[in-house]
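The next block holds one structure in the form of structure tokens; read it before the comments.
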Amino acid sequence: MTKLSAQVKGSLNITTPGLQIWRIEAMQMVPVPSSTFGSFFDGDCYIILAIHKTASSLSYDIHYWIGQDSSLDEQGAAAIYTTQMDDFLKGRAVQHREVQGNESEAFRGYFKQGLVIRKGGVASGMKHVETNSYDVQRLLHVKGKRNVVAGEVEMSWKSFNRGDVFLLDLGKLIIQWNGPESTRMERLRGMTLAKEIRDQERGGRTYVGVVDGENELASPKLMEVMNHVLGKRRELKAAVPDTVVEPALKAALKLYHVSDSEGNLVVREVATRPLTQDLLSHEDCYILDQGGLKIYVWKGKKANEQEKKGAMSHALNFIKAKQYPPSTQVEVQNDGAESAVFQQLFQKWTASNRTSGLGKTHTVGSVAKVEQVKFDATSMHVKPQVAAQQKMVDDGSGEVQVWRIENLELVPVDSKWLGHFYGGDCYLLLYTYLIGEKQHYLLYVWQGSQASQDEITASAYQAVILDQKYNGEPVQIRVPMGKEPPHLMSIFKGRMVVYQGGTSRTNNLETGPSTRLFQVQGTGANNTKAFEVPARANFLNSNDVFVLKTQSCCYLWCGKGCSGDEREMAKMVADTISRTEKQVVVEGQEPANFWMALGGKAPYANTKRLQEENLVITPRLFECSNKTGRFLATEIPDFNQDDLEEDDVFLLDVWDQVFFWIGKHANEEEKKAAATTAQEYLKTHPSGRDPETPIIVVKQGHEPPTFTGWFLAWDPFKWSNTKSYEDLKAELGNSRDWSQITAEVTSPKVDVFNANSNLSSGPLPIFPLEQLVNKPVEELPEGVDPSRKEEHLSIEDFTQAFGMTPAAFSALPRWKQQNLKKEKGLF
């Protein structure tokens with residue numbers, strides 16, 4: 001049986017973040033040189049160990065990659081080694097099965113410069129060489145806008161289409177041909193890959209030229225080379241659209257219980273979306289089917305060893321039983337070491353042995369209360385990661401302007417009503433703060449739960465108008481009633497009051513109720529608000545402070561579980577609600593009038609609020625698109641600032657709020673649809689997200705620290721120093737720079753013979769195709785070299801027989817030439 005060798009164990013580095021790659025050779029794991037990372041042969045299988053540094057520990061992902069022409073034995077060995085490596089890591093890794101052509105975004109993301117799939121494999125003598133070599137002739141089809149994959153295709157114009165980028169690699173010259181319908185970003189990615197091949201594989205001693213498909217006449221020398229190597233230019237195929245995955249499929253979750261009964265796989269459906277963590281028992285194994293797009297296997301810590309060891313084979317049998325494609329992605333999750341992607345398929349995911357955030361979290365029902373650490377406003381811009389965690393750009397002491405929507409227009413709110421938010425209204429709040437000498441803006445759009453649809457629409461429209469007035473600089477934050485973020489509360493210094501309904505308009509004819517009850521939550525000036533609840537006894541809670549306002553009195557009711565800080569903040573906000581003297585009432589010592597005002601005694605929540613297991617929140621970045629008329633979100637694993645492209649829009653999900661980042665060159669439709677797109681994301685999220693989650697719209701160049709803090713080493717000057725595609729193209733030079741090299745490539749001697757040909761003096765005689773095909777040596781015409789039959793053909797016959805020009809044939813690897821000659825009867 002295949003075993004992880006002592007040599008592999010000895011060389012295995014499990015403490016340093018980064019990649020390690022092995023190829024399966026003669027059923028053994030053989031290390032791949034780091035200089036060739038990102039280059040894979042389609043006849044082989046590989047194992048990739050990715051180590052990531054998290055806040056307090058390391059996480060591990062093991063991928064095994066299956067080339068389309070690899071043998072079943074190699075595939076089996078790769079799977080076994082993956083399991084053994086996970087055992088060596090004591091079950092701390094997530095295992096991934098990757099099949100050529102259907103690699104996960106996480107896998108592609110490891111190779112930022114591009115993933116190159118080459119023909120051949122170890123069985124045909126193909127090696128991962130470190131030395132510079134110019135003996136290369138191939139055509140690479142580059143697919144993808146972000147994490148690109150480049151595969152070798154037939155060296156012929158018929159391989160081309162109008163929508164993609166192609167690299168014609170001729171050793172000393174690489175020609176990048178851009179389809180006329182390819183995007184700027186696809187061209188930039190293609191150029192990055194071409195330069196990577198030049199610098200890493202050829203030591204920088206290769207020319208790179210670019211041909212734009214819509215203007216081929218501008219590159220006559222390069223087109224001469226292409227036509228020489230690829231044959232006569234032909235009509236191009238139409239652009240091939242990228243595979244589109246419907247959001248509904250991603251959201252279609254089914255959880256199955258797995259058991260291995262007497263060697264037979266038995267699966268039983270347990271639940272469908274939305275899923276909760278308590279469905280997973282530590283004693284069992286489960287399969288989670290994400291609409292057939294991806295299969296997850298979860299192994300409970302106390303499950304029997306046979307079931308745990310057979311996790312991957314269970315998944316493959318499940319795929320077969322469901323008649324899913326063999327290339328379906330598989331992830332094996334260990335109990336306690338689950339990936340962020342897996343965790344966020346559940347409504348909430350907690351880990352009892354982890355600490356998260358900046359304070360202890362307590363909960364009753366679905367309401368959480370955070371014991372805040374001391375707030376330090378000076379740290380927000382120096383340490384944006386603190387700003388991101390606390391969701392604070394400063395301490396709320398900046399300048400504020402507030403408007404209310406009236407008759408669909410903006411009307412300034414009288415100063416005496418600042419901090420009062422009525423559920424029947426919508427408000428716009430513009431907050432101005434300084435970083436150094438520069439002004440920055442936050443634009444809050446607060447929408448009451450009882451406001452009319454016209455007012456809600458008008459609030460969004462007026463936000464756009466106000467945003468334009470300030471040159472698009474404000475960060476827009478949509479705040480549904482009840483979802484007020486800490487910074488908004490901090491502006492009112494502990495005096496924010498939210499009313500169930502009503503309005504503060506001067507012409508309001510409705511009178512508010514004579515008795516009102518407010519639940520106060522918060523421990524300091526930066527996190528306190530009073531929220532109106534129905535004035536009934538059953539809405540009390542022993543863990544909080546409540547303000548009960550009647551016509552004759554104002555009570556401050558203190559539950560047994562509230563803290564001293566909460567009582568002090570409640571006194572402050574109570575002064576905003578009522579000017580009358582407050583009567584402090586301790587739970588259990590209420591006067592009769594108190595209960596009478598609430599309509600009589602009634603049971604209410606009086607159990608001690610328990611400490612919640614720490615909620616695990618991993619920020620996730622998605623590239624968004626609605627160009628097809630459907631919302632698409634592509635996740636970017638291990639993201640950093642470089643992943644934010646100026647042409648696109650992105651969504652940063654930090655669970656209790658969602659940022660929508662707009663690049664300055666994004667198309668207008670995507671800019672206008674920012675809020676709608678973010679809401680669509682929440683609606684189609686597999687875990688069943690709260691549609692009222694706050695949405696924050698951020699424009700490139702005006703990012704607040706609450707956003708930048710989620711990125712490692714954010715550079716505010718990045719885009720001012722970044723070179724455009726046009727700049728990079730200009731740096732490559734023009735056709736005069738490589739005239740000598742193009743002359744070498746187009747010289748007649750390479751028309752028929754390749755570099756390995758055993759050339760005789762003078763040209764070989766030409767014979768008709770039918771006199772050479774499937775003929776034994778004794779039946780060949782006189783003068784024919786039996787080992788070089790193809791060189792006795794005319795160019796027309798050669799092209800007819802092989803489906804390509806002699807030059808294209810000569811560019812193929814030696815093993816493929818031999819296979820083609822056998823196939824065509826010319827061996």
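Placement of Cβ uses the backbone N, Cα and C atoms for every residue, glycine included.
Keep in mind the model shows the original residues, not the substituted ones.
Taken from Swiss-Prot, the feature domain 'HP' applies to 761-827, supported by sequence analysis.
Swiss-Prot lists Glu25 to Gln among its mutagenesis entries, and the accompanying note reads: Inhibits activities regarding actin capping, actin severing and actin bundling. Here the Cβ of Glu25 (mutagenesis position) has 16 other Cβ atoms within 10 Å, regardless of which shown protein chain they belong to.
The Cβ of Asp44 (mutagenesis position) lies under 8 Å from the Cβ of Arg23, Ile24, Gly67, Ser70, Glu74, Gly121, Val122, each of these being in the same chain and 6 or more residues away along the sequence. Record note (Swiss-Prot), mutagenesis Asp44 to Leu: Inhibits activities regarding actin capping and actin severing. The unchanged residue is displayed.
Per Swiss-Prot, mutagenesis Asp61 to Asn is noted as: Inhibits actin-severing activity. Does not inhibit actin-nucleation and actin-capping activities. Proximity of Asp61 (mutagenesis position) to non-local residues of its own chain (separation of 6 or more, Cβ distance below 8 Å) is seen for Leu49, Ala50, His52, Ala93, Val94, His96, Ala106, Ser339, given in sequence order.
Among the mutagenesis entries in Swiss-Prot is Glu74 to Leu, noted as: Inhibits activities regarding actin capping and actin severing. A helical conformation is recorded for Glu74 (mutagenesis position) in the three-state DSSP classification.
Record note (Swiss-Prot), mutagenesis Asp86 to Leu: Inhibits actin-severing activity. Does not inhibit actin-capping activity. The unchanged residue is displayed. In this structure, Asp86 (mutagenesis position) is part of a helix by DSSP. Here the Cβ of Asp86 (mutagenesis position) has 23 other Cβ atoms within 10 Å, regardless of which shown protein chain they belong to.
Look at Ala93 (mutagenesis position): DSSP puts it in a strand. Swiss-Prot lists Ala93 to Gly among its mutagenesis entries, and the accompanying note reads: Inhibits actin-severing activity. Does not inhibit actin-capping activity.
For Arg138 to Ala, Swiss-Prot lists a mutagenesis experiment annotated as follows: Reduces binding to PIP2. Counting Cβ atoms from all protein chains shown, Arg138 (mutagenesis position) has 19 others lying within 10 Å of its own Cβ.
Other C-beta atoms found within 10 angstroms of the C-beta of Arg146 (mutagenesis position) number 17, with every protein chain shown included. Look at Arg146 (mutagenesis position): DSSP puts it in coil. One mutagenesis experiment catalogued in Swiss-Prot, Arg146 to Ala, is accompanied by this note: Does not reduce binding to PIP2.
Remark: Asp467 (mutagenesis position) has Leu443, Glu473, Pro474, Gln476 as non-local neighbours, by Cβ distance under 8 Å and separation of at least 6 in sequence. Annotation of the mutagenesis experiment Asp467 to Leu in Swiss-Prot: Reduces the Ca(2+)-dependent actin-severing activity.
According to Swiss-Prot, the experimentally introduced change Asp715 to Leu is described as follows: Reduces the Ca(2+)-dependent actin-severing activity. Cβ neighbour count for Asp715 (mutagenesis position) (all protein chains, 10 Å cutoff from its Cβ): 13.
In the three-state DSSP classification, Trp815 (mutagenesis position) falls within a helix. Looking at Swiss-Prot, you'll find the mutagenesis Trp815 to Ala noted as follows: Reduces interaction with F-actin.
The annotation that Swiss-Prot gives for the mutagenesis experiment Lys822 to Ala reads: Does not reduce binding to PIP2. Under the DSSP three-state reduction, Lys822 (mutagenesis position) is assigned to helix.
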The number of other Cβ atoms within 10 Å of the Cβ of Trp815 (mutagenesis position), counted over all protein chains shown, is 16
Is Asp44 (mutagenesis position) helix, strand or coil when read with DSSP? coil
As a whole number of Å, the Cα atom of Lys822 (mutagenesis position) is distant from the Cα atom of Trp815 (mutagenesis position) by 11
Per DSSP, Asp715 (mutagenesis position) is which: helix, strand or coil? coil
Quiz question: given the mutagenesis positions Glu74, Ala93, Lys822, which has the greatest number of C-beta atoms lying within 10 angstroms of its own C-beta? Ala93
Over the span of the domain 'HP' (761-827), count residues by DSSP class, listing helix, strand and coil in order. 36 helix, 0 strand, 31 coil
Rounded to a whole angstrom, what is the C-alpha distance between Asp715 (mutagenesis position) and Trp815 (mutagenesis position)? 49
Taken over the domain 'HP' (761-827), the predicted model's pLDDT averages 78
Argmin Cα dist to Trp815 (mutagenesis position) over the mutagenesis positions Glu25, Asp86, Arg138, Arg146 returns Arg138
Students should find that the Cα atoms of Arg146 (mutagenesis position) and Glu25 (mutagenesis position) sit apart, in Å rounded to an integer, by 31
